[in-house]
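Engineer: Would you mind keeping the following structure in view while I ask a few things?
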Amino acid sequence: MTALHSVSKTPAIKEEEEDGDERDGRGVPLGPRNHDYRGRKGDEESGADTVTSPITFEKKKIAPRASTHSEQSILSSISLKSMVNQHRQQQLQQESSTGAGTGFVDRKQQIQSPAMVSILRKNSAEENVRSSHSSKLGEGQIDGRKASASKEIGKTLPFTDDQRSNPELDPTNSVVDVSRGKNTKSKTVFNELEDDADDDDEVRQKNLTTQALRKLSSFKMNASSNLRLSKENKAKESSSSSTSSVSSSSTSKVENIVDKLTTTNSSSMSQLRFGNTNVIIDSVNHAAKPPHQQMLRKPSLEFLPQPASSTNLNFNSNKHKSNVRQISNPKKPLYIPAVLRKVSETNITNDDLLNATLSSYYKKASNLEHGFNPSKSQSASVQNANNLRIISSQSSVQSNTSSILESYKNKISSYLFPNSIPNSDRINLIPTISNRNSARVNPPTKDHWIPDSKRNSCRYCHKPFTLWERKHHCRHCGDIFCQDHLRHWLYLDSQANFIMINELNNGGINGGGTLCKICDDCLVEYENLSTTNHNANTNEDNINVEEGEDDDNDNRKKLRNYYKNRQMNALFRPKKGGSSQEHATVDRDTTTPIQVKSNDEEADNENTGGEQEEGNDVLGSVIGSVPANWNWSSF
């Protein structure tokens, strides 16, 4: 059965191929021939029921692919590109003759917009290649389509000639159905274009052609006007360069011409398409412009960012600077040690410290004297303790200001070079205390001083004087001592007499005093005098309730008499180290200070014994043994 089937199929297929070739030659449309084949071979198929219907194949003639562009678009592109190429060649020749050499764009425009120059050069190269290629392709298509001259410009749409892209518009397209059943038949479907769609396409194509022709005409007019104006400008520039001075009328004419050039250039703007964006560029012709206008000219590219105004930049920068904190601001530490602090911040001088120290010292001493009165309350003792604290603190402040070092320097210089410092300056070096209303107090007199040649050793310890152990005069007695036995300081007036505490508070006998060095013997004498004065004051306080203030005047008179007697008998004072006979003679002649005691006072002294004297001695030693400027750093 397989052999018969293969033999029976072979002549039928051959016959159908021959019939198809004949129909193709006569121009008859192709169609299936299944019914003819079935009519002739019906007996054979009826005899063999198992044999299926044969598969038929039809040949389809494929039409050649049409071009992607319409004839109208090809012609318009050829005409436009040819005109552009001619115009560019003319401009290149003019620039080469004038020596510009930049190509397409001025030098200042190249500096302002280098991206514009690169775009123009790239576009010119691409357009030249495209124009040459399109011209060749257009000529070949025109020669190939001369046979079918029935078509007119604008009647065919671009991208619609390809029959394969839209299968519904192809009249030769047919659908073949393959059937394996006995009663299946193939049918062909023919679709034709509608008349309304054809009319709309013709109207659109006509509008496109008219727009292309208008662009061509406007471009030709602009090119001719630009060439004419550029020639006129070159002629005027050459004439203006030959002449040395140009009148105001000529400058106005040149400005008018420049305005015309700008208007024509602005009208002759063209658009270039890069991808999906349209970029507006100036025309290729760039007429000569004055330098001030060329500096003001800016590139007209839409995609180039415009620089912001300078005022806005300055405002933003100033605003930014105001908000930023400076790094170099001076910083002050939270705490400054006492050593690093400036003395000027306290506004305290050395004189202020000295006066405060001395005044507080004598206030303390006077308070201690009045503190022995049993009628006083406990507030006096508290005040005395506070005064002692003030004295110690002020003494330490005085040492920090280095006043002691300065005083020692002045003293050393005065001892080594006594004639170098005048008496007026030497007086100023000695610290004094005086009333506010009184003049400066003169230093103690030196008339009672013993000459240096009279003693070769200390009067108290007999230590010989050498280069290292120097001689020191006591300002009160005038004798010569070593440094170890001349270390006390007390106030003396101009006659080298002691100034007591009460007198110092009242301004002193002579209106003030000077702080001077005294020996140990003079200190004992001062203590005895202070204790005597204290006893007299305490007794007078008890009597003043009845007698009044008459006793105060008596005490002052007694003190004055004491000083007069002391001055008279200063030469007859006994000296340590002398013989017993000398002491005896001196004791006979010397006078002691007058001590006035009442009967009640003598009785009190007899009852109490030596307890009160011991207490007074302790008080006197405390007052006189510590110098006024003593502090912890003087060891």
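Our numbering is plain: 1 for the first residue shown, then up by one each step along the chain.
Quick reminder: no glycine exception, Cβ is built from N, Cα and C everywhere.
Feature table excerpt (Swiss-Prot):
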MUTAGEN   PRO337 to Ser  Decreases interaction with and activation of TOR1
MUTAGEN   PRO337 to Ala  Mildly decreases interaction with and activation of TOR1 in response to glutamine. Sensitive to rapamycin
MUTAGEN   LEU340 to Ala  Decreases interaction with and activation of TOR1 in response to glutamine. Sensitive to rapamycin
MUTAGEN   ARG341 to Ala  Abolishes interaction with and activation of TOR1 in response to glutamine. Sensitive to rapamycin
BINDING   CYS458, CYS461, CYS482, HIS485  Zn(2+) 1 binding site
BINDING   CYS474, CYS477, CYS519, CYS522  Zn(2+) 2 binding site
MUTAGEN   ARG475 to Ala  Decreases localization to the vacuolar membrane and results in rapamycin sensitivity; when associated with S-522
MUTAGEN   CYS522 to Ser  Decreases localization to the vacuolar membrane and results in rapamycin sensitivity; when associated with A-475
MUTAGEN   VAL626 to Ala  Increases activity in presence of glutamine
Engineer: Helix, strand or coil: which one is CYS522 (mutagenesis position) in, per DSSP?
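Structural biologist: DSSP call for CYS522 (mutagenesis position): helix.
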Engineer: Of these recorded positions, CYS458, ARG475, HIS485, which scores lowest on Cβ atoms within 10 Å?
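Structural biologist: Sparsest of the recorded positions CYS458, ARG475, HIS485 by Cβ contacts within 10 Å: HIS485.
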Engineer: Using the Cβ centroid of CYS458, CYS461, CYS482, HIS485 as the reference point for the Zn(2+) 1 site, which residues of the same chain not in that list have Cβ within 8 Å?
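Structural biologist: Here the nearby residues are SER457, ARG459, TYR460, HIS462, LYS463, PHE481, GLN483, ASP484, LEU486.
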Engineer: Within the chain of CYS474 (Zn(2+) 2 binding site), which residues six or more apart in sequence place their C-beta under 8 angstroms from its C-beta?
Structural biologist: ILE480, PHE481, LEU486, LYS517, ILE518, CYS519, CYS522
Engineer: Give me the CA-CA distance between LEU340 (mutagenesis position) and HIS485 (Zn(2+) 1 binding site), in Å, as a whole number.
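Structural biologist: It is 38 Å, counting Cα to Cα.
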Engineer: Cα-Cα separation of CYS477 (Zn(2+) 2 binding site) and ARG341 (mutagenesis position), in Å?
Structural biologist: 44
Engineer: Name them in sequence order: residues not among CYS474, CYS477, CYS519, CYS522 whose Cβ is within 8 Å of the mean position of the Cβ atoms defining the Zn(2+) 2 site.
Structural biologist: ARG475, HIS476, GLY478, ASP479, PHE481, LEU486, ILE518, ASP520, ASP521, LEU523
Engineer: Determine the minimum-neighbour residue: among LEU340, CYS461, CYS482, CYS519, listed as recorded positions, which Cβ has the fewest other Cβ atoms within 10 angstroms?
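Structural biologist: The recorded positions LEU340, CYS461, CYS482, CYS519 were compared, and LEU340 has the fewest Cβ atoms within 10 Å.
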Engineer: For ARG341 (mutagenesis position) and CYS482 (Zn(2+) 1 binding site), what Cα-Cα distance in Å is obtained after rounding to a whole number?
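Structural biologist: Each residue's Cα considered, ARG341 (mutagenesis position) and CYS482 (Zn(2+) 1 binding site) end up 40 Å apart.
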Engineer: Hey, how far is HIS485 (Zn(2+) 1 binding site) from ARG475 (mutagenesis position), Cα to Cα, in Å?
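Structural biologist: Between the alpha carbons of HIS485 (Zn(2+) 1 binding site) and ARG475 (mutagenesis position) there are 13 Å.
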Engineer: Roughly how many Å lie between the Cα atoms of CYS461 (Zn(2+) 1 binding site) and PRO337 (mutagenesis position), rounded to a whole value?
Structural biologist: 46
